[in-house]
Each structure stands twice: as C-alpha cells, then as structure tokens.
Amino acid sequence: MKFELDTTDGRARRGRLVFDRGVVETPCFMPVGTYGTVKGMTPEEVEATGAQIILGNTFHLWLRPGQEIMKLHGDLHDFMQWKGPILTDSGGFQVFSLGDIRKITEQGVHFRNPINGDPIFLDPEKSMEIQYDLGSDIVMIFDECTPYPADWDYAKRSMEMSLRWAKRSRERFDSLGNKNALFGIIQGSVYEDLRDISVKGLVDIGFDGYAVGGLAVGEPKADMHRILEHVCPQIPADKPRYLMGVGKPEDLVEGVRRGIDMFDCVMPTRNARNGHLFVTDGVVKIRNAKYKSDTGPLDPECDCYTCRNYSRAYLHHLDRCNEILGARLNTIHNLRYYQRLMAGLRKAIEEGKLESFVTDFYQRQGREVPPLNVD
C-alpha cells in the first residue's frame, strides 16, 4: 500500500491509498462487512454505491467459518467475491466487548466462544495469523480498546499493554512475510498525555498507517473532538489516519476537519434496517405514518437506485410489512448517502472550500457548526 497526499485545506487532507487491488480516494468511508458480507448487499451493489474498500471482522470470521474454510477458497476476497481492498480489524474490540466472559492477561485474552461456550485464547500473534489467512490488504494490530469511562491509571496500564502488543503484532506480521499494510492503533482514552505516549511508541515501532482507537465508546463529542485535535498533528503526515468505528455523518465531517482520512461504522447499514435513513436535510424515519402517502423520492438530491426508482410511500409500505426488499433498498440509499458525503468533502478540500461545505452541511439540517480548535 502507498499513501499519496495531494492537497490540504486547513487540517483536512485529500489523497489516496494505492493498492494492487485498486485505488481508494481519501477521505473515505468503509462499509462494514462483519461476516464477509455487507448485510443484504451483493459486492456489485456495494461497489455501485461508490465504496472502494470495505471492512471485515477478524473475530467473527475466525469463529465462523474459520481459517480452514477460508483457505479452501483462497482468502476473504475469493470467499465473498469482493474485488477491491479489504481492511480487517484485529478482533480486539469484539473480545473486549464480551465483558464478564473474558479475562485479559499480558499474554492475550482468554474468553468463551459466544456461539458454543468453548474456551478460546486470542493474542497478537494469532490475530496476525488469522488476518494473514484472510488476505487483508490492511491488517490492524491487536490491542485493548480501553472502555469509557476509565480512570487515568487504568487507561495508562491499558495503553502500555497495547503498546507491547503492538510490538508483538509487528514482529509476527513481519515473520509471516506479509507484504500488505499494518496499522497501529493509538489508545489512551480521553487523556492527552497518554495519547502522546501511545503515538510516540507506535511511531517508534513503525507502521504503514495509524488509527485512533478508543473513541466513540460513550465519551462526550467534545472529548472526541479535543483528542483528535491533539493527536492528529502528531501522526506522520505521510501516513494515513483512520478513526475507528465512527460514525454519524456529522462525525465524519468533524473528523475530516481535524485531519482524518479513513472511517468505518455499522451505522448506515444498521440504521437502514431500522428505517432510519440519512438525507440531505437530516433524517427520515420511514416507518412514521406521515410517509404513508408521500409520493416523493426519499432524497431528491440523491442519485442512488432507491431514490431514482421508489417513493417514500413505497419504502414506508415495505417497512410496515417487514419486507426484506425494504431493508435492502434502505441500505443502498444510506451507503450511497455516506459515499456522496465523502465525495463532497473530497471535492471541497480540492477546491479550498471545506468550511463553506461544512457550513452548508449543518445549515441544511438546521444546526450550528461545532467549534474547531486548531491553529
């Protein structure tokens, strides 16, 4: 993988990730394909929304179908028939989400398989091996996603262990002869001094890109913005920056304003299945009775398959009848909305008009522009 940086507007960056499998224009949003599928969508439909890279989930694919089944097909690209690049998370977030059924040690994490209750152990080395078998174009180190809230002492211990695990991840990745990209993950909760230590430690080890982890886990938005404003300038300018698990459309806008290049989140697909649809002027909750006789398109400014062909009344009808097609059409629209948003941000950065784009984005939704505390 090669990262090319074209231009900046304030702290926002316009560039691209170049892979053997294709080029990804940045800033970018990566749809989440947890089990080797973006829920309800064929790879061709995902690509048609404008997505150039997707995310797969190491933890879930390790449990089902497992490494051996994956290797029978070649790798994850062959298994799911996605032709473009794939980023896989390390499994750390899912393991730490298991709560009481897991035990963290210096060596790794002991837990019970949530499917059948069998005892399982996952460590940095195993995570690198699974992601190698998946053929991931971007591999994420194995780390502990520090929960929120966490006091300073806990956050410090967690961050320091994640640094040690980052070194082990790097060593196993290299010993496997993996020619793809490996990203480090910056931790430290909401504490700037801990984030400083994490960034420096990861840069000293050396990675192909750097993710900001441990945000969007319940902390106030002001804390997320503050940490991004503090951390992003410390990440080497020639490396891509990835904000993990984020987020709402406004979170993508605010991340880009602060220098983030890559995002992923289940929100557009999950919300689509619940009838919560993103449009230029805000949100449409399609199961609301007021849409029963609305013959207009979901979003008049959207060019997706759903908006070009179907009315709000039809989408409302499908939702009320729990029809699978409704979830699919909603997902197509939400994913296209996110890709159109990212394309708009990229164009605005190219033209040096980002703040004008941001102002218009919020005004269309009747909201104030959040403050930006950068030099």
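Cβ coordinates are placed from backbone N, Cα and C, and glycine is handled just like the others.
Nope, none of those substitutions made it into this model, it's the original residues.
The following features are taken from Swiss-Prot:
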type	residues	note
ACT_SITE	Asp89	active site, proton acceptor
ACT_SITE	Asp264	active site, nucleophile
BINDING	Asp89, Ser90, Gly91, Gly92, Phe93, Asp143, Gln187, Gly214	substrate binding site
BINDING	Cys302, Cys304, Cys307, His333	Zn(2+) binding site
MUTAGEN	Asp89 to Glu	Reduces catalytic activity by 51%
MUTAGEN	Ser90 to Phe	Loss of activity
MUTAGEN	Cys145 to Ala	No loss of activity
MUTAGEN	Cys232 to Ala	Slight loss of activity
MUTAGEN	Asp264 to Glu	Reduces catalytic activity by 88%
MUTAGEN	Asp264 to Ala, Asn, Gln, Lys or His	Loss of catalytic activity
MUTAGEN	His316 to Ala	Slight loss of activity
MUTAGEN	Cys321 to Ala	No loss of activity
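Known features from Swiss-Prot, placed on the structure.
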residue: Asp89; record: mutagenesis position; Cβ within 10 Å: 32
residue: Ser90; record: mutagenesis position; Cβ within 10 Å: 29
residue: Gly92; record: substrate binding site; Cβ within 10 Å: 24
residue: Asp143; record: substrate binding site; Cβ within 10 Å: 31
residue: Gln187; record: substrate binding site; Cβ within 10 Å: 31
residue: Gly214; record: substrate binding site; Cβ within 10 Å: 31
residue: Asp264; record: mutagenesis position; Cβ within 10 Å: 22
residue: Cys302; record: Zn(2+) binding site; Cβ within 10 Å: 19
residue: Cys304; record: Zn(2+) binding site; Cβ within 10 Å: 22
residue: His333; record: Zn(2+) binding site; Cβ within 10 Å: 28
Nearest of the recorded positions (Gly91, Gly92, Phe93, Asp264, Cys321) to Cys302 (Zn(2+) binding site) - Cα to Cα: Asp264
Recorded positions compared (Cys145, Cys232, Cys307, Cys321) - the one with the fewest other Cβ atoms within 10 Å: Cys321
Three-class DSSP secondary structure - Cys307 (Zn(2+) binding site): helix
Number of Cβ atoms other than its own within 10 Å, given for Phe93 (substrate binding site): 21
Assigned element (helix, strand, coil) containing Asp89 (mutagenesis position), judged by DSSP: strand
Cα-Cα distance linking Asp89 (mutagenesis position) and Cys232 (mutagenesis position), given in Å to the nearest integer: 20
Surrounding CB atoms that lie within 10 Å of the CB of Gly91 (substrate binding site), all protein chains: 23
Neighbour tally for His316 (mutagenesis position), based on other Cβ positions within 10 Å of its Cβ: 23
